[in-house]
Amino acid sequence: MRRILLSMIVLIFLASPILAKNIVYVAQIKGQITSYTYDQFDRYITIAEQDNAEAIIIELDTPGGRADAMMNIVQRIQQSKIPVIIYVYPPGASAASAGTYIALGSHLIAMAPGTSIGACRPILGYSQNGSIIEAPPKITNYFIAYIKSLAQESGRNATIAEEFITKDLSLTPEEALKYGVIEVVARDINELLKKSNGMKTKIPVNGRYVTLNFTNVEVRYLAPSFKDKLISYITDPNVAYLLLTLGIWALIIGFLTPGWHVPETVGAIMIILAIIGFGYFGYNSAGILLIIVAMLFFIAEALTPTFGLFTVAGLITFIIGGILLFGGGEEYLVRKEVFSQLRILIITVGAILAAFFAFGMAAVIRAHKKKARTGKEEMIGLIGTVVEELNPEGMIKVRGELWKARSKFNGKIEKGEKVRVVDMDGLTLIVVRERKEGGEK
């Protein structure tokens, strides 16, 4: 009996390595490559390292992003103690520009059918006339040397890697596999694990070669947090620009309709989110400054109508500010289409604002013509709201228009109180506090 028990114990110990599962982590990176993307890579790789995983697979879909963030990510991948597999997924995804460098810096590259890789020419953003600023030869040559070294280190086709920059070359999965740029074409994670099982890859941090063992594997997914999703969304330059624009207009609406507070609150939140997005993606502070100046022009037009002078100045400043927003000299590794789409958005928003103010100015002109015909008789008796304390002079809003006003009895009338127009002195309304019983103390 004792021999039987001992035999069973020995069999259990011998079987335990066979029963043990190889852990593979899967994480998703989607959107612009920013400094926050590096934080995601670092967090995901660290989790996999701590669990002594067989590998970590990063599902990548990106149009590119900042060069400095990309290089930090590549460095983190090459310092990893376990294999990092870049999987361009799902179908329709791309590892463009900065994404290509990240893929070439990984230990194994896989692509799903219908994806693409390549087009890595560095650009510097937008010029004042709206054209894309190409990187000077010195910077371009640096990135050519960098991408070739990444390809050579991993035994991939350095000539094609160079053409990703010099010819803005893009490849399908089948072409990339044929030219020795990637190792696997797979429809899903299961097919990727099956095809890459037994492949050898070099771990630069210790110089050793590792044979991937994806038999008896346990796949663990690292779901993106709410913060990951939010940052990924607002670092899209189109989204960040819209948030900034809508936020500014919400502040203007709140400024012109005091006492409600909702537009100011929503606008402030939008602007904060836009600033966070710009902070991760990179921006030109001159562009932000011009957009703020444009906002001041619009507010000035609303408070002291100049029949279009401040509006035109605001629109021109607003569009130039938007164009310069991404022309701060940072090296961007993104598809040119990203900046082209942004330019279209800036022009479209500018056109909408122009149309809005054209109709707005027409309404103001009609209102002023009407006032000129009717005189003060039409104003007397109207009820308004104090928007700037009368002590004895201030501002009130009557029929949705801002007017300079003066208390008839030189008393103080608080902001938010109702007043009645009793006379006019030039363009200044003479008012009294509106009370149920009438009169003013």
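Backbone N, Cα and C define each Cβ position, glycine as well.
Original residues throughout; no substitutions modelled.
Since this is a predicted model, take the numbers as computed values, not measurements.
According to Swiss-Prot, the mutagenesis experiment Thr62 to Ala carries the annotation: Reduces enzyme activity by over 90%. Look at Swiss-Prot and you will find Gly64, Gly65, Arg66, Ala67, Ala119, Cys120, Arg121, Pro122, Ile123, Leu124 tagged as substrate binding site. In Swiss-Prot, a mutagenesis experiment is listed as Ser97 to Ala, annotated with the note Abolishes enzyme activity. If you look up Swiss-Prot, you'll see Ser97 marked as active site, nucleophile. Among the sequence features in Swiss-Prot, the mutagenesis site Lys138 to Ala is noted as follows: Reduces enzyme activity by 99%. For Lys138, the entry in Swiss-Prot reads active site, proton donor/acceptor. Listed in Swiss-Prot as a mutagenesis experiment, Asp168 to Ala is described as follows: Reduces enzyme activity by 97%.
DSSP classifies Lys138 (mutagenesis position) as helix under the three-state reduction. When Cβ neighbours within 10 Å are tallied across all protein chains shown, the highest count among the mutagenesis positions Thr62, Ser97 belongs to Ser97.
Fewest Cβ neighbours within 10 Å among the recorded positions Arg66, Arg121, Lys138: this applies to Lys138.
Of all the mutagenesis positions in the record (Thr62, Ser97, Lys138), the one with the smallest CA separation from Arg121 (substrate binding site) is Ser97. A gap of 8 Å separates the Cα atoms of Thr62 (mutagenesis position) and Ser97 (mutagenesis position). Looking at the residues that bind substrate per the record, Gly64, Gly65, Arg66, Ala67, Ala119, Cys120, Arg121, Pro122, Ile123, Leu124, the two CA atoms farthest apart are separated by 15 Å. The CA atom of Ser97 (mutagenesis position) is located 10 Å away from the CA atom of Arg66 (substrate binding site). Cβ neighbour count for Ala119 (substrate binding site): 25 (other Cβ atoms within 10 Å of its Cβ, all protein chains included). In this structure the C-alpha atoms belonging to Asp168 (mutagenesis position) and Ile123 (substrate binding site) are separated by 12 Å. When the alpha carbons of Ala119 (substrate binding site) and Lys138 (mutagenesis position) are compared, the span between them is 18 angstrom.
Shown are the recorded positions Gly64, Ile123, Asp168; the one with the most C-beta atoms within 10 angstroms of its own C-beta is Gly64. A straight line from the CA of Lys138 (mutagenesis position) to the CA of Ile123 (substrate binding site) spans 12 Å.
Following the DSSP three-state reduction, the secondary structure of Ser97 (mutagenesis position) is coil.
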